[in-house]
Amino acid sequence: MEWNGLKMIISTMEPQVSNGPTSNTSNGPSSNNRNCPSPMQTGAATDDSKTNLIVNYLPQNMTQEEFRSLFGSIGEIESCKLVRDKITGQSLGYGFVNYIDPKDAEKAINTLNGLRLQTKTIKVSYARPSSASIRDANLYVSGLPKTMTQKELEQLFSQYGRIITSRILVDQVTGVSRGVGFIRFDKRIEAEEAIKGLNGQKPSGATEPITVKFANNPSQKSSQALLSQLYQSPNRRYPGPLHHQAQRFRLDNLLNMAYGVKRLMSGPVPPSACPPRFSPITIDGMTSLVGMNIPGHTGTGWCIFVYNLSPDSDESVLWQLFGPFGAVNNVKVIRDFNTNKCKGFGFVTMTNYDEAAMAIASLNGYRLGDRVLQVSFKTNKAHKS
């Protein structure tokens, strides 16, 4: 798929670091990589920027096609771009969308801002042109207590100005903090004040003074190379399980806000709504499922059949229904060839079995508008499209 360039000139903006699974929180373009352009900063829309959006905290494995599909479901897009590291090709966790109609841009913010995708909660907002006052406002912080949370990190730095994004790096296997974080302020002068106030200080719980400096310091090139190797490692993995209760709370809020969805059943979900639990990768840690005839299992993940969609349903409905539960590879609404209306069903492919099963257990029986959804793993029975 060819992608149109954005009207926004991003080549003149300051470089950032890629956002990968080494973070314990969703990343924005708040880090320090010299191989990519910096995003435009978020802020109030002007007359010239009411169609231009910046999207932060995207999942590391989200593709450009999925990015376009998600935002294209809202309205006609003039251009969009998922920003990648120029050397490694890895997604940096943010992108830009430029709509033709300002109303669609506003709708995208109202509908998709705060949407949970995999382990991240995306942030959708208007973009504003970069300027000297907001360039180079990224800070690198080391020596943090291993017990410090992202919220505590923000509380520590928030006294110096408005924080755009923050993150703490964690060990990919254990999920334990590496004691290193990043803070992006709204303005460079705020970052300068934070350096003056906190560099060499000992925050609560710290045994050693912390180091606070600008993230784009050339001396960090070796760290950038190490991060790039980590991102490209085939053995990397996301730490820890997803917190499904938090996701479920987010789903209820999102569906009620966007579609007026109400849970049809007040009691527990019937056992038939959720297939027996087993590992999608191995059985007893030894036997691969490749080649086994298991409902819903495909070469790219777990395919879910969604039935009783309304004729006006599109891909955005499926994205918003299933995104809160985990990694969604792709979605597809089956349409009538003549009318281009939804034929009443669609498919969602999710990477992880547990996440797919949780989505089925939660969404089977949901009332979407005046229809009750039937959600299950796809069987081998062919569905005519």
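Using N, Cα and C of the backbone, Cβ positions are placed for all residues, glycine too.
Features as listed in Swiss-Prot:
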- 51-129: domain 'RRM 1' (DOMAIN)
- 137-217: domain 'RRM 2' (DOMAIN)
- Thr149 to Ala: Decreased dendritic localization and decreased translation of reporter mRNA, when associated with Ala-165 (MUTAGEN)
- Thr165 to Ala: Decreased dendritic localization and decreased translation of reporter mRNA, when associated with Ala-149 (MUTAGEN)
- Arg277 to Ala: No impact on interaction with EIF4A (MUTAGEN)
- Phe278 to Ala: Disrupts interaction with EIF4A and fails to stimulate translation (MUTAGEN)
- Ser279 to Ala: No impact on interaction with EIF4A (MUTAGEN)
- Pro280 to Ala: No impact on interaction with EIF4A (MUTAGEN)
- 302-380: domain 'RRM 3' (DOMAIN)
Most crowded position, judged by CB atoms within 10 A, among Thr149, Thr165 as mutagenesis positions: Thr165
Separation of alpha carbons, Thr165 (mutagenesis position) and Thr149 (mutagenesis position) (Å): 14
Three-state secondary structure, Thr149 (mutagenesis position) (per DSSP): coil
Secondary structure content, the domain 'RRM 2' (137-217) (per DSSP, counts of residues): 22 helix, 26 strand, 33 coil
